[in-house]
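Lifted from Swiss-Prot, the feature list:
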ACT_SITE  HIS285  active site
ACT_SITE  HIS300  active site
ACT_SITE  LYS343  active site
DOMAIN    137-410  domain 'EndoU'
MUTAGEN   GLU284 to Gln  Abolishes endoribonuclease activity and increases RNA-binding activity
MUTAGEN   HIS285 to Ala  Abolishes endoribonuclease activity without affecting RNA-binding activity
MUTAGEN   GLU290 to Gln  Abolishes endoribonuclease activity without affecting RNA-binding activity
MUTAGEN   HIS300 to Ala  Abolishes endoribonuclease activity without affecting RNA-binding activity
MUTAGEN   LYS343 to Ala  Strongly impairs endoribonuclease activity without affecting RNA-binding activity
Amino acid sequence: MRACISLVLAVLCGLAWAGKIESCASRCNEKFNRDAACQCDRRCLWHGNCCEDYEHLCTEDHKESEPLPQLEEETEEALASNLYSAPTSCQGRCYEAFDKHHQCHCNARCQEFGNCCKDFESLCSDHEVSHSSDAITKEEIQSISEKIYRADTNKAQKEDIVLNSQNCISPSETRNQVDRCPKPLFTYVNEKLFSKPTYAAFINLLNNYQRATGHGEHFSAQELAEQDAFLREIMKTAVMKELYSFLHHQNRYGSEQEFVDDLKNMWFGLYSRGNEEGDSSGFEHVFSGEVKKGKVTGFHNWIRFYLEEKEGLVDYYSHIYDGPWDSYPDVLAMQFNWDGYYKEVGSAFIGSSPEFEFALYSLCFIARPGKVCQLSLGGYPLAVRTYTWDKSTYGNGKKYIATAYIVSST
């Protein structure tokens with residue numbers, strides 16, 4: 001496929017030029033500087049090109065980075081993560097990303113800046129290698145993402161999917177809620193794909209959720225077994241074996257069972273987006289989709305989209321981005337109506353296997369929680385944004401996935 005425009009996020013560029021400016025000292029909130037090796041402007045966090053000292057030098061000096069209007073859940077999740085009392089302990093926070101709303105900090109450089117919580121040394125001294133989000137380099141993430149890309153043998157082939165992407169609009173038009181595409185997005189999908197074990201296990205999960213937040217999720221024994229079956233099937237694939245091998249080598253997990261248990265908690269563990277206890281999870285939000293305050297949130301999966309469109313529940317309106325890949329998986333950023341509720345921009349892989357998406361989102365959440373994660377797929381750069389759910393935790397203070405989605409590409 002060919003790109004019609006860039007996603008509103010700019011192309012992520014690795015500006016590592018020798019001899020260029022590499023610090024934000026006296027540069028906070030300046031305009032983009034093409035002569036600098038890294039940036040200190042308000043949008044560098046979204047572009048993934050901030051200097052290493054940006055968060056420590058600049059985040060106290062300006063207001064929140066301006067939200068990206070086409071991805072409404074970004075601001076929603078960012079606000080949700082701050083709707084709790086700022087903690088004064090490092091319990092469950094060792095080597096988390098810097099958050100200016102916290103009274104004290106537990107990140108890798110808090111000792112350097114003298115703003116650590118009092119229990120930082122006692123709680124975090126043994127966690128630096130295994131829990132620091134900076135322990136896995138950008139180059140390592142890009143390398144493993146290429147391996148995962150090559151390992152996805154369950155993906156759709158060119159002849160398995162016929163798309164009719166139709167009208168490409170500008171980002172300024174995404175809020176208009178105008179249906180510019182008279183025909184469905186999917187002209188044809190070879191449904192034999194859905195008989196593959198991971199696809200079948202994935203599809204079994206999609207009807208286990210109530211899409212409206214504020215209504216508690218209550219799983220039957222069969223539905224809980226379906227979660228285990230999905231994890232069991234994807235762990236048989238080369239995609240997930242590549243991911244586990246990488247994370248095991250990075251000392252993130254000591255055994256495959258520990259890895260699977262953590263995946264189950266971070267993705268399927270319930271938390272509360274609305275008034276009802278346990279009304280949401282990372283899996284429901286990202287893959288199945290939710291409705292909150294009259295808007296579609298999450299819903300970043302092509303299989304779910306196809307099945308709902310086939311039933312007449314999804315009406316495809318337009319797209320603002322069509323990725324550069326000439327085979328599957330590809331990427332599409334689209335506007336649609338889901339049974340009466342509008343999605344301003346929903347980015348999604350097209351034609352990927354369930355394990356492929358699950359692996360990449362998990363990789364980014366583990367390696368870059370709450371940040372932009374820069375990948376490489378078939379030689380093309382791609383970025384994924386994750387958010388942590390900070391209002392509740394599991395295990396020894398671990399955080400659930402709030403959301404994960406594609407934010408940029410070339």
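The backbone N, Cα and C atoms fix where each Cβ goes, and this holds for glycine too.
Residues as originally present; substitutions not included.
Taking the features listed in Swiss-Prot, we show where each one sits on the structure.
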{"residue": "GLU284", "record": "mutagenesis position", "DSSP class": "helix"}
{"residue": "GLU290", "record": "mutagenesis position", "DSSP class": "strand"}
{"residue": "HIS300", "record": "mutagenesis position", "DSSP class": "coil"}
{"residue": "LYS343", "record": "mutagenesis position", "DSSP class": "strand"}
Candidates GLU284, HIS300, LYS343 (mutagenesis positions) - the one closest to GLU290 (mutagenesis position) by CA: GLU284
C-beta crowding around HIS300 (mutagenesis position), within 10 angstroms: 23
Position of peak Cβ density within 10 Å, selected from the mutagenesis positions GLU284, GLU290: GLU290
Among HIS285, LYS343, which are mutagenesis positions, the residue with the most C-beta atoms within 10 angstroms of its C-beta: HIS285
Nearest of the mutagenesis positions (GLU284, HIS285, HIS300) to LYS343 (mutagenesis position) - Cα to Cα: HIS300
Rounded Cα-Cα span from HIS300 (mutagenesis position) to HIS285 (mutagenesis position), Å: 8
Local confidence of the prediction over the domain 'EndoU' (137-410), expressed as mean pLDDT: 95
Between HIS300 (mutagenesis position) and GLU284 (mutagenesis position), the C-alpha gap once rounded to whole angstrom: 10
